[in-house]
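Asker: Structure incoming, see below.
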Amino acid sequence: MKASWRQVFAWRMQRQFLEPRTQPSASDVVGRLCGVQAQVWSVAELNVALRQAAPDRESVNREVADLSLMKTWAMRGTLHLLRPSEAGPYLSLMANTGSWLKPSWTRASGVTPRQVDELTEEVAGILDGVVLTRDELVTRLVADKRFVSMEERLRSGWGSVLKPLAWRGVLCHGPNRGNKITFTLPASQFGADWGKMPEPDEAAPTVIKAYLGAYGPATIETFDRWLSLNSTSKPKLRKWFGDMGDELTEVDVEGRKAFVLTEHAEELAATAPCTGIRLLGGFDQYLLGPGTKDEVVLAPEHRSAVSRAAGWISPVVVKDGRVVGVWEIVDQELVVTPFPDTERLPVKAVEKEAAHVARASGVSRLPVRIV
């Protein structure tokens, strides 16, 4: 089977609620996209709202409050919104990387694999049925002499020592207490809605299907980059994909061999090429799914304009499925910076998108300036 990149982009946009825009709930978006990155809360709100024909900026907060969504460390060690019932397989595959077992992790964190095991057991007991701020949790932990040496690292806002606990399903974010984050045990927070933590071999096909359902066609390497920044065992990855057999179809996309779900193959083949403009927020999953190193979606010479210092991913302009520029709001004006080799952008289409960004941002109007 063959497909063009513009067909692939159009199909992905349909699957990701970008074209056409309908009215999905926040949990619909989060489920389809295999999570929404959520280090910057306002950006997560925007990226969900931009996928709604009538943007509902409060949908994320509302669905977190009613426990339809959870916030936890997941893919690539970053904070994500996930559906509680679907989180287990993603977390299982992250735990499977065993990043805390590597000497480099021990050197960087000062915490040994055995101490991570002890922390996991202790935190599971402490958080069962309660919600604690970071300070409250750490204070309880360091009352045990085993954890005294970890106090500074445990109080760190980066949470590197706590991430393996999230992947093992014993810790997630609870409701904020003022400006303080809290943690709790997923099983006690979500009850029957908390899905089980399957073994990696059981989790893998679930996650692969979900990923390809939003970001296919994709290679094994692209999947691993999205999941774990290429930290998963390569033989395991090949086995997981190989075991799916006829559920996957190989597609030749202008010379790149990649996989799509067999159930989606005919739909992809019949998809018309992608056209039009979209303004997407920072850290948007349309780009994070294939990754900023995907040279078809984002030309390598422009990657530095999008993937910035300290892991920041800029809001992007997408034309015909490819990233062709960045944008920002400056003094209540939406400023678009096309890449130098980009053809002139259609002003009316950009202004229409800017109006949608304004609605999703809760402002009345955003005049456009293309620089």
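Keep in mind that glycine also has a Cβ here, set from the backbone N, Cα and C atoms.
Original residues only.
Looking at Swiss-Prot, the entry for mutagenesis of Q37 to A says: Abrogates d7mG excision. Annotation of the published mutagenesis Q39 to A in Swiss-Prot: Abrogates d7mG excision; the original residue is retained in the structure shown. According to Swiss-Prot, the mutagenesis experiment E45 to A carries this note: No effect on base excision activity. Under its mutagenesis entries, Swiss-Prot includes E221 to A with the note: No effect on base excision activity.
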Asker: Of the mutagenesis positions Q37, Q39, E45, which one has its Cα closest to the Cα of E221 (mutagenesis position)?
Answerer: Q37
Asker: Under 8 Å between C-beta atoms and at least six apart in sequence, can you list the same-chain neighbours of Q39 (mutagenesis position), or say none if there are none?
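Answerer: The answer is T78, L79, F283.
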Asker: Quick one: pull the CA-CA distance for Q37 (mutagenesis position) versus E45 (mutagenesis position), whole Å only.
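Answerer: Given the Cα positions, Q37 (mutagenesis position) is 10 Å from E45 (mutagenesis position).
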Asker: Could you work out which of the mutagenesis positions (E45, E221) has its C-beta surrounded by the smallest number of other C-beta atoms within 10 A?
Answerer: E221
